[in-house]
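See below for the structure under consideration.
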Amino acid sequence: MESAIDTHLKCPRTLSRRVPEEYQPPFPMWVARADEQLQQVVMGYLGVQYRGEAQREAALQAMRHIVSSFSLPDGPQTHDLTHHTDSSGFDNLMVVGYWKDPAAHCRWLRSAEVNDWWTSQDRLGEGLGYFREISAPRAEQFETLYAFQDNLPGVGAVMDSTSGEIEEHGYWGSMRDRFPISQTDWMKPTNELQVVAGDPAKGGRVVIMGHDNIALIRSGQDWADAEAEERSLYLDEILPTLQDGMDFLRDNGQPLGCYSNRFVRNIDLDGNFLDVSYNIGHWRSLEKLERWAESHPTHLRIFVTFFRVAAGLKKLRLYHEVSVSDAKSQVFEYINCHPHTGMLRDAVVAPT
């Protein structure tokens with residue numbers, strides 16, 4: 001049994017774990033491993049917003065343009081494509097890329113092809129919305145958890161290997177305990193989301209400044225290779241409960257500290273649905289996320305269902321990744337998006 005925290009990220013604890021040293025988890029789970037070379041990763045959520053069937057093809061073309069830009073020098077190591085409908089009834093396509101080298105991501109973002117497209121006046125007149133939500137956590141600022149050991153999705157795809165069975169799971173507080181930084185840091189938030197350019201109510205170009213320790217969770221489900229019994233388990237038992245919880249956070253998450261919640265379905269380049277989905281949630285802090293997870297009936301139902309089936313999973317692939325990041329390592333930029341998109345809803349106007 002291994003610790004979720006890799007050897008080179010271990011340090012003397014000043015903050016204790018939630019369980020005693022002799023704790024034994026009830027079923028096996030694994031985490032992604034990377035060597036000491038990995039100092040920081042970049043998680044880029046690049047969105048296209050549209051409304052209704054009339055704009056769908058133009059939105060797909062814009063999504064495909066973003067994907068093609070990933071083939072430029074310094075593009076991401078892995079990416080995926082998703083669709084979701086938000087709380088305001090808008091459709092959103094997201095291209096999600098992961099870089100294991102922040103300098104490469106910076107070069108890509110500043111390249112003429114990428115920068116000129118984003119800053120072009122054409123973006124303002126196409127009838128589509130665009131957004132960039134980028135977080136770059138350091139190695140000690142994120143954790144992963146998988147119920148399987150191969151072909152890891154998301155940030156796991158830029159890591160080097162999979163751990164052996166790990167200790168820190170199956171109890172409330174285990175998410176925090178898997179963060180290397182949790183050994184010495186409570187990961188408390190600073191400040192508020194602030195509008196630093198533009199006006200969300202007017203649309204156009206808007207830039208939001210984040211704050212330290214925004215928590216970002218991606219929690220995924222892959223039933224593409226599952227056989228009939230597991231497909232039924234997911235579609236009939238897990239999904240309805242999951243959908244209820246995720247819709248609740250999408251529509252009612254603000255008082256709980258949830259800035260944005262999107263339950264997305266993976267798609268191909270033509271917009272066809274795949275049998276893969278995940279939830280992506282931005283929270284004011286890890287503590288706010290924990291409080292909801294440990295106490296709200298919608299998540300408790302999800303947790304109980306997972307506990308009941310976890311030990312018997314064969315081809316149904318369930319996982320999550322959670323990170324916090326520094327304000328200086330975040331980008332939140334929007335073009336023509338409605339004012340409840342992403343970080344726009346909860347951002348306050350910066351004092352002048």
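First residue shown is number 1, and so on along the chain.
Every residue, even glycine, has its Cβ placed from backbone N, Cα and C.
Here the original residues are kept at every noted site.
Quick caveat, the model's predicted, so the values are computed rather than measured.
The Cβ of His320 (active site) lies under 8 Å from the Cβ of Thr144, Leu145, Ile217, Arg218, Ser219, Gly220, each on the same chain and at least six residues away in sequence. Summarising the annotation, Swiss-Prot assigns active site to His320 and lists a curator's inference as the type of evidence.
The feature aliphatic aldoxime binding site is assigned by Swiss-Prot to Ser219, His320, with similarity to another entry given as support. Look at His320 (active site): DSSP puts it in a strand.
In the three-state DSSP assignment, the secondary structure recorded for His299 (heme b binding site) is helix. Annotated heme b binding site per Swiss-Prot: His299, in sequence order.
Secondary structure from DSSP puts Ser219 (mutagenesis position) in a beta strand. Within 10 Å of the C-beta of Ser219 (mutagenesis position) we count 20 further C-beta atoms, all protein chains included. Mutagenesis annotation in Swiss-Prot: Ser219 to Ala, described as Loss of activity; the structure shown retains the original residue.
One mutagenesis experiment catalogued in Swiss-Prot, Ser219 to Cys, is accompanied by this note: Retains 2% of wild-type activity with butyraldoxime as substrate.
Among the mutagenesis results in Swiss-Prot, Gln221 to Ala has the note: Retains 96% of wild-type activity with butyraldoxime as substrate. The residue drawn here is the original one. The Cβ of Gln221 (mutagenesis position) has Tyr234, Ile238, Leu239, Leu242, Val276, Ser277, Tyr278, Leu316, Arg317, Leu318 as same-chain neighbours under 8 Å, each 6 or more residues away in sequence.
Swiss-Prot gives this note for the published mutagenesis Asn279 to Ala: Retains 53% of wild-type activity with butyraldoxime as substrate. In the three-state DSSP scheme, Asn279 (mutagenesis position) falls into the strand class.
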Rounded inter-Cα distance in Å - Asn279 (mutagenesis position), His299 (heme b binding site): 13
For His299 (heme b binding site), the number of other Cβ atoms found within 10 Å of its own Cβ: 19
